[in-house]
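Report on the structure given below.
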Amino acid sequence: MGAMAPRTLLLLLAAALAPTQTRAGPHSMRYFETAVSRPGLEEPRYISVGYVDNKEFVRFDSDAENPRYEPRAPWMEQEGPEYWERETQKAKGQEQWFRVSLRNLLGYYNQSAGGSHTLQQMSGCDLGSDWRLLRGYLQFAYEGRDYIALNEDLKTWTAADMAAQITRRKWEQSGAAEHYKAYLEGECVEWLHRYLKNGNATLLRTDSPKAHVTHHPRSKGEVTLRCWALGFYPADITLTWQLNGEELTQDMELVETRPAGDGTFQKWASVVVPLGKEQNYTCRVYHEGLPEPLTLRWEPPPSTDSYMVIVAVLGVLGAMAIIGAVVAFVMKRRRNTGGKGGDYALAPGSQSSEMSLRDCKA
């Protein structure tokens with residue numbers, strides 16, 4: 001099972017990627033599945049994508065030349081042919097289920113079959129620090145909007161509208177919740193254990209964040225301080241701004257944790273402060289890759305005058321060091337020659353240069 005993602009999948013992605021991980025737990029597995037009907041074509045396009053700890057590890061696309069489940073993470077290549085054949089057959093079964101479901105939904109909503117319609121499913125499970133089931137998920141969306149979802153008790157359903165009530169009644173009569181509950185509590189957990197074991201070098205690693213604060217002028221005597229955390233893994237991280245030691249939860253702008261594209265994540269949090277009061281504000285960074293939380297302030301660059309003074313001092317010190325070295329060398333030569341000038345032989349090929357210099361009189 002799995003998913004793709006045109007813009008309509010953002011609804012499910014936001015819900016599914018919200019839980020983050022620590023190495024002891026929790027860990028997560030998600031499958032996103034999307035079927036899109038196409039005018040003039042009997043079969044919808046079906047795409048399934050699997051994620052472990054927010055990392056893609058398998059994919060199926062019915063429009064591929066040879067539709068099969070394929071590995072999307074190096075550690076999945078250790079699975080044998082029987083695994084891929086079994087998962088491919090499951091995906092093809094799901095493809096047919098989605099085709100029938102799309103047709104039913106057209107009737108529920110009194111829609112024409114001539115347009116393009118989208119049905120999506122997100123399913124998966126989270127493990128706690130004891131590696132037991134923390135929560136199971138099963139959610140459906142139609143045309144990019146919530147349709148029906150299995151509640152956290154894994155026994156009851158929440159239907160989003162009148163059409164979804166039809167599906168809810170059918171599934172209650174057939175005992176669908178019991179079927180999904182058994183999968184989420186059993187097979188989902190067992191496979192997640194297996195994937196975490198196979199991919200432990202990648203999935204169970206810890207990369208500590210690299211953090212810094214940037215300064216952005218605003219109008220009316222204000223500036224924005226932005227605290228950045230880059231290159232961290234896993235995705236679970238906390239950034240907070242403090243004013244004189246007190247947290248500014250209400251006045252802080254915080255973006256969602258984002259993939260960096262290299263297997264790590266990035267995040268920032270900003271706060272607007274009065275110009276000249278920047279040093280009263282500190283950013284705190286909490287991540288399991290850090291031995292202790294980081295505390296950062298904005299570090300103003302040195303002024304031009306200070307910079308010139310530093311350069312001048314360094315220049316004087318450098319010149320003094322060179323002069324000292326020359327004097328020491330000359331004194332040593334004089335001691336070695338009894339106080340007389342040393343014999344300096346010209347380097348080969350330097351005769352003409354020496355003659356021309358000697359003939360240049362004032």
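For all residues, glycine too, the Cβ spot is worked out from N, Cα and C.
None of the substitutions listed is reflected here, since the structure keeps the original residues.
One entry in Swiss-Prot concerns the mutagenesis experiment Lys55 to Arg. Its note says: In K-less, no effect on ubiquitination; when associated with R-92, R-155, R-170, R-197, R-210, R-220, R-267 and R-277. Here Lys55 (mutagenesis position) comes close to Ala73, Thr202, Leu203, Gly263: these same-chain residues lie at least six apart in sequence, with C-beta atoms under 8 angstroms from its C-beta. In the three-state DSSP scheme, Lys55 (mutagenesis position) falls into the strand class.
Around the Cβ of Lys92 (mutagenesis position), the number of neighbouring Cβ atoms within 10 Å comes to 16. What Swiss-Prot says about the mutagenesis result for Lys92 to Arg is this: In K-less, no effect on ubiquitination; when associated with R-55, R-155, R-170, R-197, R-210, R-220, R-267 and R-277.
DSSP assigns Lys155 (mutagenesis position) to coil, not to a helix or a strand. Counting only residues at least six positions away in the same chain, the Cβ atoms of Ala177, Glu178, Lys181 sit under 8 Å from the Cβ of Lys155 (mutagenesis position). Among the mutagenesis results in Swiss-Prot, Lys155 to Arg has the note: In K-less, no effect on ubiquitination; when associated with R-55, R-92, R-170, R-197, R-210, R-220, R-267 and R-277. The residue drawn here is the original one.
As a published mutagenesis entry, Lys170 to Arg appears in Swiss-Prot alongside the note: In K-less, no effect on ubiquitination; when associated with R-55, R-92, R-155, R-197, R-210, R-220, R-267 and R-277. The secondary structure of Lys170 (mutagenesis position), as reduced to three states from DSSP, is helical. On its own chain, Lys170 (mutagenesis position) has Ala176 as residues at least 6 apart in sequence with a Cβ closer than 8 Å to its own Cβ.
Sequence-distant neighbours of Lys197 (mutagenesis position) (same chain, 6+ residues apart, CB-CB distance under 8 A): none. One mutagenesis experiment catalogued in Swiss-Prot, Lys197 to Arg, is accompanied by this note: In K-less, no effect on ubiquitination; when associated with R-55, R-92, R-155, R-170, R-210, R-220, R-267 and R-277.
The annotation domain 'Ig-like C1-type' is assigned in Swiss-Prot to 209-297.
Applying an 8 A CB threshold to same-chain residues 6+ apart, the list for Lys210 (mutagenesis position) reads Ala229, Leu230, Gly231, Phe232. In Swiss-Prot, a published mutagenesis experiment is listed as Lys210 to Arg, annotated In K-less, no effect on ubiquitination; when associated with R-55, R-92, R-155, R-170, R-197, R-220, R-267 and R-277.
One mutagenesis experiment catalogued in Swiss-Prot, Lys220 to Arg, is accompanied by this note: In K-less, no effect on ubiquitination; when associated with R-55, R-92, R-155, R-170, R-197, R-210, R-267 and R-277. On its own chain, Lys220 (mutagenesis position) has no residue at least 6 apart in sequence with a Cβ closer than 8 Å to its own Cβ.
All protein chains included, Lys267 (mutagenesis position) registers 23 other Cβ atoms within 10 Å of its own Cβ. In this structure, Lys267 (mutagenesis position) is part of a beta strand by DSSP. One mutagenesis experiment named in Swiss-Prot is Lys267 to Arg, and its note says In K-less, no effect on ubiquitination; when associated with R-55, R-92, R-155, R-170, R-197, R-210, R-220 and R-277.
Sequence-distant neighbours of Lys277 (mutagenesis position): no residue of the same chain at least 6 apart has a C-beta under 8 Å from its C-beta. Under DSSP, Lys277 (mutagenesis position) is assigned to coil, being neither helix nor strand in the three-state scheme. According to Swiss-Prot, the mutagenesis experiment Lys277 to Arg carries this note: In K-less, no effect on ubiquitination; when associated with R-55, R-92, R-155, R-170, R-197, R-210, R-220 and R-267.
Record note (Swiss-Prot) on the mutagenesis of Lys332 to Arg: In Ld KCST-less, strongly impairs ubiquitination; when associated with I-337; R-340; 350-A--A-356 and 360-R-R-361. In Ld tail 1S, restores ubiquitination; when associated I-337; R-340; 350-A--A-352; A-356 and 360-R-R-361.
Thr337 to Ile appears in Swiss-Prot as a published mutagenesis result, with the remark: In Ld KCST-less, strongly impairs ubiquitination; when associated with R-332; R-340; 350-A--A-356 and 360-R-R-361. In Ld tail 1S, restores ubiquitination; when associated R-332; R-340; 350-A--A-352; A-356 and 360-R-R-361.
Record note (Swiss-Prot) on the mutagenesis of Lys340 to Arg: In Ld KCST-less, strongly impairs ubiquitination; when associated with R-332; I-337; 350-A--A-356 and 360-R-R-361. In Ld tail 1S, restores ubiquitination; when associated R-332; I-337; 350-A--A-352; A-356 and 360-R-R-361.
According to Swiss-Prot, the experimentally introduced change Ser356 to Ala is described as follows: In Ld tail 1S, restores ubiquitination; when associated R-332; I-337; R-340 and A-356.
Here the Cα atom of Lys267 (mutagenesis position) is found 38 Å from that of Lys92 (mutagenesis position).
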